[in-house]
Amino acid sequence: MSSFLGKWKLSETHNFDAVMSKLGVSWPIRQMGNTVTPTVTFTMDGDTMTMLTESTFKNLSVTFKFGEEFDEKTSDGRNVKSVVTKDSESKITQTQKDAKNTTVIVREIVGDTMKTTVTVDDVTAIRNYKRL
């Protein structure tokens, strides 16, 4: 999992507003979500990974073990049950579930880019992060 470790800055995003809309995120929060460029930092302590997301809007930290469900509060305020699986050394999949939706977030390292694909039902967004 060393390919994920370190800091990543959002460099480009496609269709994120549509995903937020599908999740029922309010218009003002969607506007903020469309303008911020978060930095994501991954660290490992044994078999536990922490993902810290920092932006001018909000800072969030989630700590998890692969394959174990945990409670998570999303940046838009939803409470979800989440699980992260390790697909390979360079690819992880996070599944978030609440009463209404299932969100699948695939993060894959390709060179110095972390390609993040966010899917809710039939709506998909791509968010690319560059290694800092």
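Numbers run from 1 along the shown chain.
Cβ atoms here come from the backbone N, Cα and C positions, even for glycine.
Original residues only.
Because the structure is a prediction, the values reported are computed rather than measured.
Sequence-distant neighbours of Arg127 ((5Z,8Z,11Z,14Z)-eicosatetraenoate binding site) (same chain, six or more apart, CB under 8 Å from its CB) are Leu10, Glu12, Thr13, His14, Phe16, Thr116, Val118, listed in sequence order. DSSP classifies Arg127 ((5Z,8Z,11Z,14Z)-eicosatetraenoate binding site) as strand under the three-state reduction. For Arg107, Arg127, Asn128, Tyr129, the entry in Swiss-Prot reads (5Z,8Z,11Z,14Z)-eicosatetraenoate binding site.
The (9Z)-octadecenoate binding site annotation in Swiss-Prot covers Arg107, Arg127, Asn128, Tyr129 and is backed by similarity to another entry. Summarising the environment of Arg107 ((5Z,8Z,11Z,14Z)-eicosatetraenoate binding site), the number of other Cβ atoms within 10 Å of its Cβ, over all protein chains shown, is 23.
Cβ contacts within 10 Å of Thr13 (variant position), excluding its own Cβ and spanning all protein chains shown: 18. While the structure shown retains the original residue, Swiss-Prot records the natural variant Thr13 to Ser with this note: In variants C, D, E, F and H.
Glu89 to Asp appears in Swiss-Prot as a known natural variant, with the remark: In variants D and E. Cβ environment of Glu89 (variant position): Met1, Ser2, Ser3 lie under 8 Å away, each six or more residues apart in the same chain.
One entry in Swiss-Prot concerns the natural variant Asp121 to Asn. Its note says: In variant D. Residue environment of Asp121 (variant position) contains 12 other Cβ atoms, counted within 10 Å of its Cβ in all protein chains.
Here Swiss-Prot describes Asp122 to Asn as a natural variant; the accompanying note says: In variants C, D and E. With a 10 A radius on its CB, Asp122 (variant position) counts 6 other CB atoms from all the protein chains.
Sequence-distant contacts of Val123 (variant position), defined by Cβ-Cβ distance under 8 angstroms and a gap of at least six in the same chain, are Asn15, Ala18, Val19, Lys22. Listed in Swiss-Prot is the natural variant Val123 to Phe, annotated as follows: In variant B.
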Asp122 (variant position) and Asn128 ((5Z,8Z,11Z,14Z)-eicosatetraenoate binding site), distance between Cα atoms, whole Å: 20
Rounded Cα-Cα span from Arg107 ((5Z,8Z,11Z,14Z)-eicosatetraenoate binding site) to Asp121 (variant position), Å: 18
Long-range Cβ environment of Tyr129 ((5Z,8Z,11Z,14Z)-eicosatetraenoate binding site), under 8 Å and at least 6 residues apart: Trp8, Lys9, Leu10, Ser11, Val40, Thr113, Met114, Thr116
